[in-house]
Amino acid sequence: MLFWHTQPEHYNQHNSGSYLRDVLALPIFKQEEPQLSPENEARLPPLQYVLCAATSPAVKLHEETLTYLNQGQSYEIRLLENRKLGDFQDLNTKYVKSIIRVVFHDRRLQYTEHQQLEGWRWSRPGDRILDIDIPLSVGILDPRASPTQLNAVEFLWDPAKRASAFIQVHCISTEFTPRKHGGEKGVPFRVQIDTFKQNENGEYTEHLHSASCQIKVFKPKGADRKQKTDREKMEKRTAQEKEKYQPSYETTILTECSPWPDVAYQVNSAPSPSYNGSPNSFGLGEGNASPTHPVEALPVGSDHLLPSASIQDAQQWLHRNRFSQFCRLFASFSGADLLKMSRDDLVQICGPADGIRLFNAIKGRNVRPKMTIYVCQELEQNRVPLQQKRDGSGDSNLSVYHAIFLEELTTLELIEKIANLYSISPQHIHRVYRQGPTGIHVVVSNEMVQNFQDESCFVLSTIKAESNDGYHIILKCGL
């Protein structure tokens, strides 16, 4: 059972005005009028987020609060609505989608965030920066953690009901501090929550609200020791000095901010895993491109460097493949010049890590996938009569399969790869099932994907979802 921290009754959704008056009475908001007029109340943000962790007492007045967290410990974030339920009538859906991120607070690190996170991924293979503790969370639906975004999780929730998400931060602040003599001061992070509502197409892309707070993450129990140290330091100060600092609050109020610019993945719009549809003739590529009728592909960042590439082309290739820091160094190099360089040359010029990465990128060396499966859409397989398949000898009589390469071996990755293969949005695939004995449909879990036999063949069958806005996929054993 979820334990709710001791809080005043103004956390109740129907006493939102009283709750906001207490929030605005905090020292960092002293410049604001504590009493809310009806006009101001109408302009209140629709949502409020509260991190159930104490703020540091060593923060001066009018400065942003700072909260200490323990690595790997579950912390509750309460998702609250400020206004009356009638104010949510403009929402065209019962649910909203929230994305929680852990990002850098310092602007300097924000500019190099991608490189910083890639370095962390390299040093901590298989780990995530941010996780959601699903068993402790309440009132959230369809929680997701994308394998490509280690610092973000997302889920659906109903603003009209009580909801709490418990998060775990697995990186510590000193992991991004240059190591010199030990005891370096850790860098601050931010916990940011961006919430979206559905647009006319049923996609959660219309921004509703964003808020964030400043945190520092310590090794287990380190946050408690730091909080105690700050409290003891404040107790030694004079009463006049204490007036310059904020008191420590039991919870942390996330303050409004601009939305995070990167929204790379859309959540599934169907929260229920059940289905009651029947097999139908709708194809995955309906209204979109299929593998037999591909759309024109856009250039991607993993393209190969050609010997005929000019100096300008080589510069663009370096940018696309995340070698921008070496563009000035290779300002006069053409594609042929770069291709002539050996591995030792690049390691000596760029350093071991970037040199090896640049050499592999130049030579077009791809990492062998952990698993390969082959899929064929049922409509494609049945397009030619069976007798023609047996008697014919031309390629037109063959069932064409397409290779899917899996790295993470998760259901989410499988859905994304199938959606990409048939040029549809991943949100249109609600569930994936595998046809078992006697024709039963077994939900495909991460464990099942991990136990697929390498180079297995599947025929994809589709079932219309009960909400009529997507499909369920059934994997049948192929030929």
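Glycine residues also receive a Cβ, built from the backbone N, Cα and C atoms like all the rest.
Remember, it's a predicted structure, so these values are computed and weren't measured experimentally.
Look at Swiss-Prot and you will find 43-280 tagged as domain 'Grh/CP2 DB', backed by sequence analysis.
Neighbour count (other Cβ atoms within 10 Å of the Cβ, all protein chains): 13 for Asp345 (mutagenesis position). Asp345 (mutagenesis position) falls within a helix when secondary structure is assigned with DSSP. For Asp345 to Gly, Swiss-Prot lists a mutagenesis experiment annotated as follows: Impairs the formation of oligomeric homo-complexes in solution.
Summarising model confidence by region, the domain 'Grh/CP2 DB' (43-280) averages a pLDDT of 82.
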